[in-house]
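Pulled from Swiss-Prot:
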{"type": "BINDING", "residues": "Glu173, Asp175, Asn195, Asp196", "note": "Ca(2+) binding site"}
{"type": "DOMAIN", "residues": "91-208", "note": "domain 'C-type lectin'"}
{"type": "MUTAGEN", "residues": "Glu173 to Gln", "note": "No effect on already low affinity binding to trehalose-6,6'-dimycolate"}
{"type": "MUTAGEN", "residues": "Asp175 to Asn", "note": "No effect on already low affinity binding to trehalose-6,6'-dimycolate"}
Amino acid sequence: MGLEKPQSKLEGGMHPQLIPSVIAVVFILLLSVCFIASCLVTHHNFSRCKRGTGVHKLEHHAKLKCIKEKSELKSAEGSTWNCCPIDWRAFQSNCYFPLTDNKTWAESERNCSGMGAHLMTISTEAEQNFIIQFLDRRLSYFLGLRDENAKGQWRWVDQTPFNPRRVFWHKNEPDNSQGENCVVLVYNQDKWAWNDVPCNFEASRICKIPGTTLN
């Protein structure tokens with residue numbers, strides 16, 4: 001009596017034992033395609049990202065908020081986005097964060113540094129006019145300016161060159177009374193301007209960090 005041969009192939013000609021291997025190969029190919037696509041997108045985004053000038057570490061911040069800045073170029077390629085950490089204020093490629101708890105100057109700088117920033121430098125009247133919109137007139141805010149050696153040589157903490165012609169002191173300031181070698185931005189005499197104060201004086205502060213620019 002003749003015996004039937006066991007069926008060795010499925011309809012269509014594929015051996016049953018090959019099916020798991022084929023599925024595994026297809027799955028690996030799909031993963032490879034997804035990985036390559038992810039790498040291309042990451043590379044594209046990274047190549048578009050241009051950091052602003054100065055020392056900063058936006059990687060300290062999990063989320064960014066981007067604001068489109070005006071550009072003289074009308075084309076889409078000429079548009080620029082300035083990105084800052086959430087809750088920071090954006091102005092001309094920089095980011096600002098006022099904090100109202102009181103610390104000494106050194107403590108304030110350490111706090112800003114922990115966020116990848118420095119105490120605020122002020123280079124123009126426009127920059128000062130921008131930040132005062134977000135300040136409390138009842139408070140004083142440390143800036144990143146001090147006379148570290150008490151010799152009348154003012155320096156910005158982030159090494160920004162100090163321009164003695166671009167200063168915004170209150171009248172009769174700085175007076176260097178009682179070793180006042182640090183600077184606060186304070187509202188007095190109906191305007192915001194600078195006063196020198198002792199560095200162990202406790203005040204609020206403004207942190208500043210260069211933003212990330214996307215073209």
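Using the three backbone atoms N, Cα and C, a Cβ is placed for every residue, glycine included.
Helix, strand and coil residue tallies for the domain 'C-type lectin' (91-208), in that order: 19 helix, 43 strand, 56 coil [DSSP]. Between the recorded positions Glu173, Asp196, the minimum number of other C-beta atoms within 10 Å of a residue's C-beta occurs at Glu173. Summarising model confidence by region, the domain 'C-type lectin' (91-208) averages a pLDDT of 95. Annotated pair Glu173 (mutagenesis position) and Asn195 (Ca(2+) binding site), C-alpha to C-alpha distance, rounded: 6 Å. Counting every protein chain shown, the number of other Cβ atoms lying within 10 Å of the Cβ of Asn195 (Ca(2+) binding site) is 19.
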